[in-house]
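Chemist: What follows is a structure written as C-alpha cells; I'll ask about it next.
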Amino acid sequence: MKSLPPEMRQILGDCYPHIRELNPAQRSAIEAGYLESEDNYIIAIPTASGKTLLGIIAALKTVMEGGRVIYTVPLLSIQNEKIKEFRKLEEHGIRVGKDPRTSDIAVMVFESFDSLTRFSWNILREVDLLIVDEFHMIGEYTRGPVIESAITRARTLNPSVRIVALSATLSNMDEIAGWLDARVVEHDYRPVPLHREVLDTEMFGVREKNDVVLKVLERSLEDGSQTLAFVSTRRFTESLASHLADKISGKIPDDMVESFREVAGKVLEVPKSRGSPPTSTCLKLAECLEAGIAFHHAGLFNRQREIIEDEFRDGNILMITATPSLMYGVNLPSRTVVIRDYTRWTSQGPRRIPVFDYEQMSGRAGRPQYDDAGYSYLIARSHDEAMDLEEYYIRGEVERTTSRIIENRDALYRQIIAQVASGLSGTTEELADFFRNTFYGYQMVEGPFSDSFGMDSIQYEVENATEYLMRNRILYPGPEGFSATEFGLLIAKSNYSVETAIKLHQFASEMDEMDIYRLIYEITRTPDMPLISFKGRKSRDPVRDKLMEHGLFLMDVGNEEATAAALIEWINERTEYEIENAFHVYAASTRRSAYEASKIVKFFGKICEIMGVYRHSSQLEILSARLYYGVKEDAIPLVVGVRGLGRVRARKIIKTFGEDLRHVREDELKRIDGIGPKMAGAIRRYCERF
C-alpha cells in the first residue's frame with residue numbers, strides 16, 4: 001500500500017481493512033506504471049488474485065481527479081455484488097450506483113453500457129475511465145460481440161476514455177492488446193496455491209465416477225472443508241446430489257445435523273411463501289440438504305438458489321452440485337472443486353469443454369483468508385483416459401480467443417441496426433469502417449492470421465447483413481444511405497433479438513383476431529424466452545392435451561410447448577406445485593418465464609402499434625398483467641392496485657367478498673388468512689380511491 005497516494009491509502013484502508021499490503025500481482029501492475037499512466041491496460045491475473053482492487057485503485061484515481069467511471073460486468077448478480085462492495089466508498093463522498101448520470105462510479109451490465117453507447121452520447125463523453133470486468137468473455141458467443149461493439153463505439157465517441165480490462169489469462173493476449181492499444185500486466189500469483197489432478201475410477205477400485213466424487217466428499221467431511229462439483233446437466237446435478245446424500249447421511253457428525261435441517265427447512269418455506277406447496281424438486285432438494293448436499297440450477301426458485309449460496313458461504317452446506325453456468329454468475333469459492341463431466345452436448349453430439357472453461361472452474365478452488373491450498377479434481381473413467389485428460393487440460397494451453405460477432409448473426413444484425421439508428425453509420429462503407437475497428441476487424445486485417453482479403457470479407461458480411469435487414473423492413477435505403485424504419489428503431493431501443501422481433505412482426509401481420517393462447521405459444525418460440533424444461537422422459541401427453549384444449553394442435557412437444565402449457569396454467573392461477581405435477585417440468589422457474597413473457601407481450605404491442613394495429617391494445621395490456629401477476633382477469637385491479645398483495649390473497653378476497661369491495665370493512669378483511677392490519681388498511685385505501 002505504501003506505493004499508493006496517502007488519500008487513496010486512507011480510503012482503501014477504511015473500505016478494505018483486511019488488505020494490509022498489495023499482493024505480488026497487484027504490485028507488478030503498480031510497478032508497470034498502472035497508476036501514473038493514462039494508457040489502456042489489460043490486467044490478466046488468476047481468479048481471486050485481486051483484480052477488483054486494481055480496478056478500484058484506477059477508479060479512485062479518476063474520481064479524485066474529478067472524473068467519472070463506468071465499471072461494466074456481465075450479469076445482474078455480479079452488478080449487485082459489486083455495488084454492495086463499492087457502497088463502502090460512499091463514506092468518503094464517492095457516489096456509487098447504476099446510473100452514470102448520478103454516480104461517480106456507475107456499475108453497469110454489458111448490455112446497459114452497450115445501450116448507453118448507442119443513444120446517450122453526452123453521458124458517454126463525460127466518462128473518463130471504462131473498466132471492463134470479466135473481459136475474457138470477449139470470446140463468448142452471446143456477450144462477446146456486445147463487449148467488443150460497445151468498446152468500439154465508446155472509443156469512437158470518446159477517444160480520450162481510458163480502458164482498463166480485468167481478465168483471466170488468454171493465450172493471444174498480445175493480439176487483444178494490439179486491438180485495445182493497451183499495455184498488458186500478466187502474473188501467475190494466486191493467494192492460495194492450486195493443486196490440479198485427474199482422478200479415475202481405477203485408483204479407488206470403483207466402477208462409477210459418482211463414487212470417485214463420493215471419495216472426495218468423504219475426505220472433505222473429514223477435514224471440515226467444502227466442495228463444488230460441476231456436472232453437465234440439471235438432471236445430473238440432482239442425481240449426483242441424491243446419490244451422495246444417500247451415501248453420506250450416516251456419516252454426518254451430530255453437531256452438523258441440526259444446521260443442515262435448518263437449511264432444508266428454509267428452502268421448503270420458499271414455495272409456501274408464494275402460495276404453493278413444495279414441488280417434488282423442492283422436496284428432493286430438502287432431502288439432499290439434510291445430508292449437507294445441495295444441487296443448484298435454473299429450475300429452482302431464485303430465492304432457493306440465494307439460500308444455497310448464502311448457506312454455502314456460511315459453511316452450512318458440504319457440497320453444491322451445479323452446472324458450469326454457476327462459474328459465471330456467483331462468487332462461490334471452495335477448498336475443493338470436482339469436475340465430473342468434461343463434455344457437453346452440442347448439435348454435433350458430445351464435445352469436450354474448452355481448456356478455458358476447465359481453468360475457470362478449477363480457479364474456484366481455494367478460498368483466500370481461509371485455505372492454505374485449493375484442490376481441483378477432474379474425474380476420468382480409466383487410467384488411460386486420465387492420462388489423456390491430464391495432457392489435454394492440465395498441461396494444455398488455453399484456446400486462442402476469437403471474435404464471435406460474425407458467427408452470432410443476431411449480434412451482427414443488432415450492431416448494424418444500432419449504428420444506423422443512432423446515426424453513426426449510414427452506408428455499407430461506414431458500417432464496414434465500424435466493424436474494421438472491432439476486435440473482429442482487427443483480427444481480420446491486422447491479427448497474426450489476417451490476410452489481404454480481410455477488408456473485403458468485412459464488406460461482404462456487411463452487405464449480406466444489410467440486405468437481410470432491408471428484406472425484413474428494418475432498414476431502408478435512401479439517397480444518402482440507410483435509415484432505420486420505425487420497426488428498426490424499436491429493435492434498436494429494445495434488448496430483444498432481431499429474430500424475436502421478426503417472428504412477432506410476422507405473427508402480427510397474419511393475426512386477424514387476438515388469440516392469447518396462440519400468442520403465448522408464439523412467444524415461447526422466440527429466442528429471448530427463458531424456457532421451462534421437462535424433468536425427465538415421462539409422457540409429454542399432458543402438455544399436448546393442454547395445448548389442444550386451447551386450439552393448439554401440435555405433434556412435436558418440447559420445452560417450448562411445455563413453457564406455453566405452464567404459462568397458460570399460470571395465468572389461470574395454478575401453483576408451481578400443480579404445474580410441476582401436471583406436466584413433469586421444472587415449474588419453479590415459471591415465475592421468471594412469466595415475467596419475461598409479460599415484457600415480450602408489451603414489445604409485441606409496440607410492434608402492433610407501428611403496424612397501425614391498435615384494436616388489440618387493451619387485450620395485450622390485460623395479458624401482460626396476467627402473466628406478470630399470475631392471475632385471472634378479474635383479479636388484475638386488486639393485485640395492481642394494492643402493492644404486495646399477491647395473487648393468493650387477492651383470490652381469497654374475491655372469493656369472500658366478490659369484486660365490489662367498496663363496503664367491506666377493515667376488520668372483515670383482517671379475518672382473511674394472511675391479511676394483517678397494515679394490508680387491510682392498504683386495501684381499504686385502494687377501494688376508497690377507485
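For all residues, glycine too, the Cβ spot is worked out from N, Cα and C.
Keep in mind that this structure shows the original residues, not the substituted ones.
According to Swiss-Prot:
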- Gln26, Ile45, Pro46, Thr47, Ala48, Ser49, Gly50, Lys51, Thr52: ATP binding site (BINDING)
- 32-188: domain 'Helicase ATP-binding' (DOMAIN)
- Lys51 to Leu: No helicase activity, 6% ATPase activity. Binds fork DNA as well as wild-type; also supershifts with RFA (MUTAGEN)
- 208-417: domain 'Helicase C-terminal' (DOMAIN)
- Phe434 to Ala: Strongly reduced ATPase and helicase activity (MUTAGEN)
- Phe439 to Val: Reduced ATPase and helicase activity (MUTAGEN)
- Tyr460 to Ala: Reduced duplex DNA-binding and unwinding activity, without affecting single-stranded DNA-binding (MUTAGEN)
- Arg647 to Ala: No change in DNA-binding to replication forks. Basal ATPase 4-5 fold higher than wild-type, ssDNA stimulation is less effective than wild-type. Almost no helicase activity. Binds RPA (MUTAGEN)
- Arg649 to Ala: Decreased DNA-binding to replication forks, decreased ssDNA-stimulated ATPase. Decreased helicase activity. No binding to RPA (MUTAGEN)
- Arg651 to Ala: No change in DNA-binding to replication forks. Decreased ssDNA stimulation of ATPase. Almost no helicase activity. Binds RPA (MUTAGEN)
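Can you walk me through where each of these features ends up in the structure?
Modeler: Here the Cβ of Ala48 (ATP binding site) has 21 other Cβ atoms within 10 Å, regardless of which shown protein chain they belong to.
DSSP assigns Lys51 (mutagenesis position) to a helical segment in the three-state reduction.
Look at Phe434 (mutagenesis position): DSSP puts it in a helix. On its own chain, Phe434 (mutagenesis position) has Thr152, Arg153, Thr156, Gln415, Gln419, Leu424, Ser425 as residues at least 6 apart in sequence with a Cβ closer than 8 Å to its own Cβ.
Sequence-distant contacts of Phe439 (mutagenesis position), defined as residues of its own chain at least six apart whose C-beta falls under 8 angstroms from its C-beta, comprise Ile138, Glu148, Thr152, Ile176, Trp179, Ser403, Ile405.
In this view, Tyr460 (mutagenesis position) is surrounded by 13 other Cβ atoms within 10 Å of its Cβ, with every protein chain counted. DSSP assigns Tyr460 (mutagenesis position) to a helix in the three-state reduction.
Of all the Cβ atoms in the protein chains shown, 20 others lie within 10 Å of the Cβ of Arg647 (mutagenesis position).
Applying an 8 A CB threshold to same-chain residues 6+ apart, the list for Arg649 (mutagenesis position) reads Ile672, Gly674, Ile675, Met679.
Note: Arg651 (mutagenesis position) has non-local neighbours Glu573, Val631, Ala635, i.e. same-chain residues 6+ apart with C-beta under 8 A of its own C-beta.
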Chemist: Rounded to the nearest Å, what's the C-alpha distance separating Gly50 (ATP binding site) and Tyr460 (mutagenesis position)? Just drop the number here, would you?
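Modeler: Between the alpha carbons of Gly50 (ATP binding site) and Tyr460 (mutagenesis position) there are 43 Å.
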Chemist: Applying the rule Cβ within 8 Å of the centroid of the Cβ atoms of Gln26, Ile45, Pro46, Thr47, Ala48, Ser49, Gly50, Lys51, Thr52, what extra residues of the same chain belong around the ATP site?
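Modeler: Here the nearby residues are Asn23, Ala25, Leu53, Leu54, Tyr189, Pro191.
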Chemist: Nearest by CA distance to Gln26 (ATP binding site): which of the mutagenesis positions is it, out of Lys51, Tyr460, Arg647?
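Modeler: So, spelling it out, the nearest of the mutagenesis positions is Lys51.
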Chemist: What's the most sparsely packed of the binding-site residues Pro46, Gly50, counting other C-beta atoms within 10 A?
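Modeler: Each of the binding-site residues Pro46, Gly50 was scored; lowest Cβ tally within 10 Å is Pro46.
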Chemist: Expressed to the nearest Å, what is the distance separating Ala48 (ATP binding site) and Arg647 (mutagenesis position) at their Cα atoms?
Modeler: 43
Chemist: Take the C-alpha atoms of Thr52 (ATP binding site) and Tyr460 (mutagenesis position) and report the distance between them in angstrom, rounded.
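Modeler: A Cα-Cα distance of 40 Å.
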Chemist: To the nearest whole angstrom, state the Cα distance for the pair Tyr460 (mutagenesis position) and Pro46 (ATP binding site).
Modeler: 39
Chemist: Select the most exposed residue of Gln26, Thr52, where exposure means the fewest other Cβ atoms within 10 Å, treating these as the binding-site residues.
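Modeler: Among the binding-site residues Gln26, Thr52, the sparsest Cβ neighbourhood within 10 Å belongs to Thr52.
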